[in-house]
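Copied over from Swiss-Prot:
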- Cys54, Cys58, Cys62, Cys95: [4Fe-4S] cluster binding site (BINDING)
- 163-167, Ser196, 236-237, 262-263, 283-285, 378-379, Arg382, Asn480, 504-505, His693, 699-701, Asn780, 796-797: Mo-bis(molybdopterin guanine dinucleotide) binding site (BINDING)
- 47-109: domain '4Fe-4S Mo/W bis-MGD-type' (DOMAIN)
- Asp140 to Tyr: In strain: Eagan (VARIANT)
- Thr321 to Ala: In strain: Eagan (VARIANT)
- Val431 to Met: In strain: Eagan (VARIANT)
Amino acid sequence: MSNFNQISRRDFVKASSAGAALAVSNLTLPFNVMAKETQRLNENNQERIVWSACTVNCGSRCPLRMHVKDNRITYVETDNTGTETYNLDHQVRACLRGRSMRRRVYNPDRLKYPMKRIGKRGEGKFKRISWDEALTEIADALKRNIKKYGNESIYLNYGTGTLGGTMAKSWPPASTMIARFMNCIGGYLNHYGDYSTAQIAVGLDYTYGGGWALGNGMADIENTKLIVLFGNNPAETRMSGGGLTYCIEQAKARSNAKMIIIDPRYNDTGAGREDEWIPIRPGTDAALVAALAYVMIQENLVDQPFLDKYCVGYDEKTLPTDAPKNGHYKAYILGYGNDGIAKTPEWAAKITGIPAERIIKLAREIGSTKPAFISQGWGPQRRSNGELISRAIAMLPILTGNVGIHGGNTGARESAYSIPFVRMPTLKNPVKASIPMFLWTDAIIRGTEMTALTDGIRGVDKLSSPIKVIWNYASNCLINQHAQINRTHDILQDDTQCEMIITIDNHMTSTAKYSDILLPDCTTSEQMDFALDAFVSNMAYVIFADQVIKPSFECRPIYDMLSDLAEKMGVKEKFTEGRTQEEWLRHIYEQSREKLPELPTFEEFRQQGIFKKVDPNGFKVAYKDFRDNPEAHPLKTPSGKIEIYSSRLAEIAKTWKLAEDDVIHPLPIHAQSFEHYGDPLMEKYPLQLSGFHYKARTHSTYGNVDVLKAANPQEVWMNPIDAEPRNIKNGDMIRIFNDRGEVHINVKITPRIIPGVVALSEGAWYAPDKDRIDHSGCINVLTTQRPSPLAKGNPQHSNLVQVERL
């Protein structure tokens, strides 16, 4: 058992009381009130300040300076080091989510002690048990299922509730403490892909190779003349000092570049920063790109020398020998390919909702302005045809020769600088099988039917076992963030299928209610760790996330609890190698200092709180070496070049078993798929439903913080043109529904969303009634579990619904 000191319920309530009173009395200015209290305490020299971090999944990490008195966090500040200039060692200022960390630590939803389910999964009925009882139950379940089904039956579920830590890190699965533990006892069923980037990661890999397509650093837009953002919204998704909003503002001011936003929703990255917003129907980006390409080809605005030297498949000259005649991109665009349709602006206007004249103007702007920074966020690809969309958008910088130069980009989202800080070793996984992260529910009910050709299984031809045990660490993806909640609920309620669900978390989330064993985890504030994967554009940094307070109640760090579990499984020495958590951190830090000699000593870093390093090579330019010398620095594609036509995809399209309306194509074409604009299902459900990331939360993290919920209420966005015939007024309670479920939520009537589309931010905590109607605005009641064709990823923006006033 751990020897960690605990905080009592009495102390916990004391620490929460000021925040609770504030939540009732003054929700509008909580941070100002707390600042006055902190100033008074500082004057009396009764506080100390300890460095910590916000380690949620917003795209980076942010330092927090915790004010502590009598083992209680009284106030949270952020980085106060460095400059205000983005390409120097600038201050990494946490957003209001990170600064509300105290409200996460002292939240009424905190898990306080180990618990065991006593009702049905999802009912949230548990009884308190001891740590020894909990770990014994887990050990027995692991032994029983491994003996009966093998290690392939043990699954590490996708979860990003704590990211970037060295010890406290929930994703990717192979880098977690649970992976290290499982590898000590024979391994586990892994997953590949992620809910953020499944389609683009696979799609652009076939274009650029290397497993993950790179982009120029966002700071490099100071060298550009034109910025075109397809669904890229850092002002909400990456809004902190560890994000990119401030960087964009400063870099754009230096370049004076025109910025065009292409998005169904007028997002906060616009908000007056943009020069033009072009609304587009969701899922039609590839049609727009095809029409832009048509104009650029017809008006000789493409970079033919670049296409000839660096690319495969643009025209007949570079088409692979195994491709059919007229199988190249130019033929597809001009209408002498297989479909025989010229991709004119008039053709695209009917699909995208963008007038043909504006398409022509945009094509000329992109084709005649160089360099141009063209990038896509991760929203456009999160669709049923998302792999094709991601590849299509990348065609714009390829056609115009903007790849590998300053001020240009690849069409991918921006990349950033990183430093070689050593990670915690997690040992080798003996299990070879890996499933698409989105198909874990299928792996429960039909695991042994899933194959490489039908379901994208990797490492083996076919799964040998269904999933019988799930580790769910810092994850709300078991229910809340996974699609089609009602189907998942039905699968998980049958505990003869998946026999054990173990959740390790800080709070009683929607997912936690489906657990068999609940283990209360320490927050970042209650343990020592390093926060890694921290960067913004051309600066990387590491945060010393020190232990700010003692663990609350019976909460324990994950390394501590797994060390005891390893002892019950007879592998403690292999798991710990005789080190405590702090001893591991000191060991890793000394290894990191060998790679980064400029790092201070451990104790100096502990006082300093943050280590920053600016890229000595200046702004990042993706594939610059390839552009400078393609023979010496080929891409990691079969041809070594940019593959507009992919022979690998042509082969997959022939051999994989696909649904009739699934499309895998060697070219980045526009293809309709399920629940798209123009689908016959629109007769019943005429509105497209799209999700977006909301500044009130990071996915579902911070979704239970009172002041953030009050400042940013959950609403569905609807255009006045759609609201008027339904007699819906701003603020009305409405029902959104389809065959998969129903949500009741207040409506925001706004011209900031294109007609024919409603938008609902993801991450709201699922709150069903007895009829399965959700009252929180959880979009995943309405999304589908049907995967995308190639990545087998989550198409959570491909939804058709109807909306009615209640």
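Using N, Cα and C of the backbone, Cβ positions are placed for all residues, glycine too.
Overlay of Swiss-Prot annotations on the structure.
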residue : record                                                  : Cβ neighbours (10 Å)
Cys58   : [4Fe-4S] cluster binding site                           : 28
Cys62   : [4Fe-4S] cluster binding site                           : 30
Asp140  : variant position                                        : 12
Leu163  : Mo-bis(molybdopterin guanine dinucleotide) binding site : 25
Met167  : Mo-bis(molybdopterin guanine dinucleotide) binding site : 23
Ile262  : Mo-bis(molybdopterin guanine dinucleotide) binding site : 23
Asp285  : Mo-bis(molybdopterin guanine dinucleotide) binding site : 28
Thr321  : variant position                                        : 5
Val431  : variant position                                        : 20
Asn480  : Mo-bis(molybdopterin guanine dinucleotide) binding site : 25
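With respect to their backbone Cα atoms, Ile262 (Mo-bis(molybdopterin guanine dinucleotide) binding site) and Asp140 (variant position) stand 54 Å from each other.
Nearest to Cys58 ([4Fe-4S] cluster binding site) in space, judged by Cα atoms and limited to the recorded positions Asp140, Leu163, Met167, Asp285, Gln796, is Leu163. DSSP assigns Ile262 (Mo-bis(molybdopterin guanine dinucleotide) binding site) to a strand in the three-state reduction. When secondary structure is read from DSSP and collapsed to three states, Val431 (variant position) falls in the coil class. In terms of local Cβ density within 10 Å, Cys54 ranks first among the binding-site residues Cys54, Cys95. Cα-Cα distance from Met167 (Mo-bis(molybdopterin guanine dinucleotide) binding site) to Val431 (variant position): 23 Å (rounded to the nearest whole number). Long-range Cβ contacts of His699 (Mo-bis(molybdopterin guanine dinucleotide) binding site) within its own chain (separation 6+, distance under 8 Å): Val56, Asn57, Thr160, Asn476, Gln481, His693, Glu762, Gly763.
Taking the centroid of the Cβ atoms of Cys54, Cys58, Cys62, Cys95 as the [4Fe-4S] cluster site, the other same-chain residues with Cβ within 8 Å of it are Val56, Ser60, Arg61, Ala94, Arg97, Gly98, Met239, Ser240, Gly241, Gly242, Gly243, Thr698. Mean pLDDT for the domain '4Fe-4S Mo/W bis-MGD-type' (47-109) in this predicted model: 92. Taking the Cα atom of each, Cys62 ([4Fe-4S] cluster binding site) and Val431 (variant position) are about 35 angstrom apart. Cα of Asp285 (Mo-bis(molybdopterin guanine dinucleotide) binding site) to Cα of Asp140 (variant position): a span of 51 Å. Across the domain '4Fe-4S Mo/W bis-MGD-type' (47-109), DSSP assigns 9 helix, 24 strand, 30 coil. Reported as a whole number, the C-alpha separation between Thr321 (variant position) and Leu163 (Mo-bis(molybdopterin guanine dinucleotide) binding site) equals 45 Å.
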